[in-house]
Amino acid sequence: MSEGKQQFKDSNKPHKDSTDQDDDAATIVPQTLTYSRNEGHFLGSNFHGVTDDRTTLFDGEEGRREDDLLPSLRSSNSKAHLISSQLSQWNYNNNRVLLKRSILKTQAFMDQLQEENNIRPIFIAANDEREKLHVLQLNIKLDGQYNTKEKNGFNIEKKALSKLFHSQIVSVTNHLNALKKRVDDVSSKVFITGDVNTGKSALCNSLLKQRLLPEDQLPCTNVFSEILEARENDGIEEVHAIPLNIAPTLKEAIDMYSIQNPKTYEIHTLKELPDLVPQNGKYALLKIYIKDDKRPASTSLLRNGTVDISLIDSPGLNMDSLQTAEVMSRQEEIDLVIFVVNAENQLTLSAKEFISLASREKKLMFFVVKKFDKIRDKQRCKELILKQIRDLSPETYKRAADFVHFVSKNGDELPHYHNENDNEDHGDRKPDDDPYSSSDPDPDFDSLEDSLRNFVLKKRSLSKLLPAKTYLSKLLSDIIMISKSNMKMYSEEEIKINEQLETLRPEILSARAKCNDLTTSVDQMAEQTITMTYNNTKEALLNALDVPLHEYPKYQGLGQIYDFIFSTEAFIANQIDESIGSSELFAKQKTDLLVKKIYEIGKNELGDDFMCERVFRSELMFRKRKHLIGKRLKVSLSITDLFAPTWKGFLSYLSWQKPVTAPLPDIEGQTNEGQIGLMKYLGLKNYPLTQYWSRPSLLFTSKIPTLTLYFLGSTKVVGNIILNGIKLSSWSSLKKLSVPVIVVGSLLGLTYLIHDLPRALPMNLSIKYKRKLQELDYIHLNAQRTSNEVRDVLRVPTREILRSCEIIMDKKQITKKELENKKESNLLSIKFFQSLYEGTVAQKLMVEEINLDID
C-alpha cells in the first residue's frame with residue numbers, strides 16, 4: 001500500500017539469515033510492529049488506542065520470546081534496527097527531494113534547448129564516436145543500418161537534424177515527467193520481459209509461489225498484466241480488465257484506469273485469466289489483485305511490509321511489432337527490469353534494442369537465464385551471455401553475481417506450488433495449506449529471490465532512485481557534450497566567417513567601382529547617341545526646303561495654275577515628311593548599333609551575371625503618329641505669292657540670258673541639231689512642242705513673247721523716227737514716241753511676271769513654310785520627339801546594365817549581411833551554450849553527489 005500503516009505479524013520462525021540458533025532464541029521478537037509510510041517512521045504503542053500492550057516491542061514496550069512470553073525487556077538489536085530504518089527512510093526521502101529538484105532543473109535545461117533549437121538549429125554530431133550521446137542520440141535507421149554504426153555514415157542536412165532533435169527533446173521531456181512521477185510514487189514496479197516463449201509468466205508464478213498466470217509451450221500472454229496485492233482493492237481478489245474501447249493504447253489505459261471508477265474497467269475472476277491474457281484485440285491492460293498473505297513478510301514479495309510492489313508480465317518482444325513498441329515504451333514507467341533470456345537463443349536483436357533503450361536510465365537490470373540445464377557447454381553459454389550483457393549494461397556485468405542468474409529449472413512445472421486457480425471456490429482456502437511445504441531446494445532460484453528482495457527492499461534507494469539518477473546523469477552529460485560541440489563548431493564558424501568577410505570587402509569595393517565605370521560609360525554613349533539624333537533631325541528639317549528649283553513640280557501653264565499651286569504645296573510638305581523620315585531612319589540605325597554594343601559590353605564586363613533575354617527590333621520605333629503639331633503646318637495663300645519680281649530677274653529676262661528653269665534632256669524625236677539650236681535660241685527647250693501647241697500660255701516661259709514685243713515695238717519706234725525724224729527734239733515727237741515705248745514696256749513687264757511665275761510661287765511658298773516652322777518651333781519639337789524616342793529605347797539596355805550591376809552588388813551585400821547576421825547569431829549561440837554548459841556542469845555535480853548506496 002502506498003499510504004497508511006502496515007503490520008508485520010509474528011512468523012513463529014527464526015529469521016532465515018540467522019546463523020546462530022542461540023542468538024535467535026535470545027532475540028525478542030515483537031508480536032506486532034506498525035510502520036507508517038506517510039510519517040516515514042514506526043508508530044508508538046499507543047497508536048489507535050493501544051496502551052500497555054505487552055505483546056508489542058517498540059519504544060521500550062514488551063514483546064515475547066519465540067518459545068514463550070517473557071517480561072518486558074529492552075532489545076538493543078531491535079532499537080538499532082529501528083534507528084537504522086528511520087535513517088534509511090530519512091536518507092531515501094532526502095535523495096528523493098534532491099532528485100526531484102534535479103529533474104525540474106533538467107527540464108528547464110531541455111526547455112532552453114528546445115527554444116534555442118527552434119531559433120537556431122542545434123548541431124548534433126551523429127557520426128562522431130568520440131562524442132557519442134547516451135540519451136539524446138539520434139539513431140537514424142536507413143536500409144536496416146544505423147548511421148552511428150557506419151564508418152561512412154550518411155549525412156543529413158542541419159535543419160532536418162534539428163527537427164529530429166526536436167522530437168527527441170519532446171521524448172526526453174515526457175520521460176522526465178515519467179521519472180518525476182516514479183520518484184514521487186513510493187511503490188515499486190517490477191517489469192518482467194524478454195523474448196517470446198522464454199518463460200516470463202512461469203517466472204512470475206515462481207516469484208508468487210502460485211500458478212496464477214497461464215503457462216503454455218506456445219506464447220499465451222498477449223496483454224500486459226500487472227499483479228498487485230489485494231489490500232489495494234479492499235482485500236478482494238479479482239481482475240480489472242481495461243478494454244480497448246475505453247483506452248485504445250496502453251498509455252491511455254494506465255492514465256484512465258481508476259480503481260474508484262468501475263466504468264474504466266471490467267471485473268473478472270482469477271479463473272478467467274487463461275481466457276483474458278491472450279485477448280490483446282480486446283483488452284489493453286489487466287490489473288490482477290491477489291492475496292499474498294499466506295507467507296511471512298520475510299519471504300512474501302507483494303506483502304513485504306516495507307514497500308508496495310507490483311509485478312508486470314509483458315508480451316514477448318519479438319512476437320508483434322506493435323506489442324514490442326509498447327514494451328519499449330513501458331520501460332519508462334517501471335523501476336526494475338527482470339529480463340528473461342532463453343539460454344538456447346541468448347540475447348536476440350529485439351532484446352538488445354530493448355536493453356540499450358532501458359540502460360539509458362537503468363544501470364542495473366536483472367537477467368534470468370532459463371533452460372540453462374539444457375545447455376551442454378554451460379561455461380561457454382555463460383561467457384557468451386555475459387559478454388553480451390557487458391556490451392549492453394556494463395554496471396550489471398560488474399555485479400553479475402547479484403544481477404545475472406542462470407536458472408536450471410525452466411519454471412514451467414511447479415509441482416511444489418499450490419495452484420490457487422484449481423479450487424472451485426477461490427476464496428475457500430484451508431488455513432493449514434502450506435504452498436511450499438514439499439518444495440525441494442533450488443539454490444539458483446533461491447539466490448535470484450534473495451538478490452531481488454535485497455535489491456528492492458533493503459537497497460530501496462538504488463532500486464527506486466538509481467534509474468532517475470542514472471538517466472539524469474547521462475542526460476546532463478549529453479547536454480554538456482552538445483554544448484561543447486556547438487561552442488566548438490560556432491567558434492570554428494566564426495573564424496571562417498571572419499576570413500570570408502575579409503575576402504569579401506575588397507570584392508565589394510572592386511565590384512562597386514567596376515559597376516560605376518560601366519554605368520557611366522553606357523550613360524555617356526547613350527547621351528551621345530541621343531544628342532546625335534537630335535542634331536541630325538534638326539539639321540534635316542532646316543535643310544528640308546533648300547531644294548533646287550528644277551526639283552519642284554513642273555509649271556503647266558496659266559490654265560493649270562491651281563494644280564501647280566497645290567502640287568507645289570504638297571511637294572514642300574512631302575519634303576518636310578521625308579526629312580523627318582530620314583532622321584527617324586538615322587535614329588533607328590544609331591540606336592540599333594548602340595543597343596548591340598551595350599549588350600556586348602554587358603556580357604563582356606559582367607559575364608553570366610548579365611542576363612538579358614530581350615530582342616531589340618528597331619522597326620518598332622516611331623510607330624506612333626507624327627507629332628500632333630504637324631496638323632497645324634498649313635500656310636495661307638494670296639495672289640501675291642504668284643509673283644516675286646526682281647530687277648535682276650527682269651533685266652535677265654530682257655537680255656535673254658540663262659533661262660528661268662534648267663534645260664531638260666533632249667525631247668524624243670528632236671534630233672536635228674539645227675532644229676535643237678533654234679528651239680534653244682527661242683527658249684522652247686523646257687516643254688515638248690506639242691504642249692506649246694495645246695497650252696499656248698506656256699509660250700510665256702519662252703523668248704517668243706519678248707521677241708514679238710521687241711519686233712512690234714521697234715517697228716513702231718523706227719516708223720515714228722522715219723516719219724518724224726527731223727522733229728525729234730520737239731515735245732510732240734517725244735510724246736508720240738513714248739506711247740509705244742510704254743506699251744511695249746508694260747507688255748514686257750507683264751510677260752516677265754508670267755514668265756517668272758514657275759520660280760516665284762515655289763520660292764514664296766518655301767519662305768512661308770520656313771516661317772511657319774519657326775513660328776511653331778516645329779524643328780525643335782520633332783528633334784526632341786526623335787531624341788526622346790531614342791532615349792526611351794536606350795533606357796532599357798542601360799537599365800539592364802544598371803540592374804545587373806545592382807544584382808551583383810546586392811548578391812555581395814546580401815552575402816555580407818548573411819555572414820554578419822550569422823556571426824551575430826553564432827555569438828548569441830556561443831553565449832547561450834556557455835551559460836548552458838556552466839549550469840549543466842554544476843547540476844551534474846549535484847546529481848553525482850547524491851549518495852544512494854547508504855540505506
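Glycine residues also receive a Cβ, built from the backbone N, Cα and C atoms like all the rest.
Keep in mind that this structure shows the original residues, not the substituted ones.
Taken from Swiss-Prot, the feature domain 'Dynamin-type G' covers 184-467. For the domain 'Dynamin-type G' (184-467), the model gives a mean pLDDT of 82.
In three-state terms derived from DSSP, Val196 (mutagenesis position) belongs to neither a helical nor a strand segment and is classed as coil. Among the mutagenesis results in Swiss-Prot, Val196 to Met has the note: Leads to an unusual intermediate mitochondrial morphology described as disorganized tubules in which mitochondria are tubular, distorted, less branched, and poorly distributed throughout the cell. The residue drawn here is the original one.
Following the DSSP three-state reduction, the secondary structure of Lys371 (mutagenesis position) is coil. Swiss-Prot lists Asn197, Thr198, Gly199, Lys200, Ser201, Ala202, Lys370, Lys371, Phe372, Asp373, Ser408 with the feature GTP binding site.
Counting only same-chain residues six or more apart in sequence, the Cβ atoms lying under 8 angstroms from the Cβ of Lys200 (mutagenesis position) belong to Ile192, Thr193, Gly194, Thr221, Asp313, Ser314, Gly316, Val340. Under its mutagenesis annotations, Swiss-Prot gives Lys200 to Asp the following note: Abolishes respiratory growth.
One mutagenesis experiment named in Swiss-Prot is Lys200 to Arg, and its note says No effect.
Swiss-Prot gives this note for the published mutagenesis Asp313 to Lys: Abolishes respiratory growth. For Asp313 (mutagenesis position), the count of additional Cβ atoms within 10 Å of its Cβ stands at 24 [all protein chains shown].
The note that Swiss-Prot attaches to the published mutagenesis Asp335 to Lys is: Abolishes respiratory growth. Restores respiratory growth; when associated with D-464. All protein chains included, Asp335 (mutagenesis position) registers 23 other Cβ atoms within 10 Å of its own Cβ.
Where Swiss-Prot documents Lys371 to Ala as a mutagenesis experiment, the accompanying text is: No effect. Counting every protein chain shown, the number of other Cβ atoms lying within 10 Å of the Cβ of Lys371 (mutagenesis position) is 20.
Lys464 to Asp appears in Swiss-Prot as a mutagenesis experiment; the accompanying note says: Abolishes respiratory growth. Restores respiratory growth; when associated with K-335. Within 10 Å of the C-beta atom of Lys464 (mutagenesis position) sit 25 other C-beta atoms, taking all shown protein chains into account. DSSP gives Lys464 (mutagenesis position) a helix state.
Neighbour list (Tyr490 (mutagenesis position), Cβ cut-off 8 Å, at least 6 residues apart, same chain): Asn826, Ser829, Ile830, Phe833. Where Swiss-Prot documents Tyr490 to Ala or Lys as a mutagenesis experiment, the accompanying text is: No effect.
Sequence-distant neighbours of Asp523 (mutagenesis position) (same chain, 6+ residues apart, CB-CB distance under 8 A): Thr798. Asp523 (mutagenesis position) falls within a helix when secondary structure is assigned with DSSP. Here Swiss-Prot describes Asp523 to His as a published mutagenesis experiment; the accompanying note says: Abolishes respiratory growth. Restores respiratory growth; when associated with D-780.
The local packing around His780 (mutagenesis position), expressed as other Cβ atoms within 10 Å of its Cβ over all shown chains, amounts to 15. Mutagenesis annotation in Swiss-Prot: His780 to Asp, described as No effect. Restores respiratory growth; when associated with H-523; the structure shown retains the original residue.
Swiss-Prot documents Glu818 to Pro as a published mutagenesis change and attaches the note Abolishes respiratory growth. Of all Cβ atoms in the shown protein chains, 12 besides its own fall within 10 Å of the Cβ of Glu818 (mutagenesis position).
Here the binding-site residues are Asn197, Ser201, Ser408, and the one with the most other Cβ atoms within 10 Å of its Cβ is Ser201. For the pair formed by Asn197 (GTP binding site) and His780 (mutagenesis position), distance between Cα atoms is given as 106 Å, rounded to the nearest Å. Annotation for the recorded positions Val196, Gly199, Phe372: lowest Cβ count within 10 Å of the residue's own Cβ, Val196.
Here the C-alpha separation of Asp335 (mutagenesis position) and Ser201 (GTP binding site) works out to 19 Å.
Taking Cα separation as the measure, Lys370 (GTP binding site) is nearest to Val196 of the mutagenesis positions Val196, Lys464, His780, Glu818.
Ranked by Cα separation from Ser408 (GTP binding site), the mutagenesis positions Val196, Lys371, Lys464, His780, Glu818 are led by Lys371. Put simply, Ser201 is the one of the recorded positions Gly199, Ser201, Phe372, Glu818 whose Cα lies nearest to the Cα of Lys464 (mutagenesis position). Between the two most distant C-alpha atoms of the annotated GTP binders (Asn197, Thr198, Gly199, Lys200, Ser201, Ala202, Lys370, Lys371, Phe372, Asp373, Ser408) there are 19 Å.
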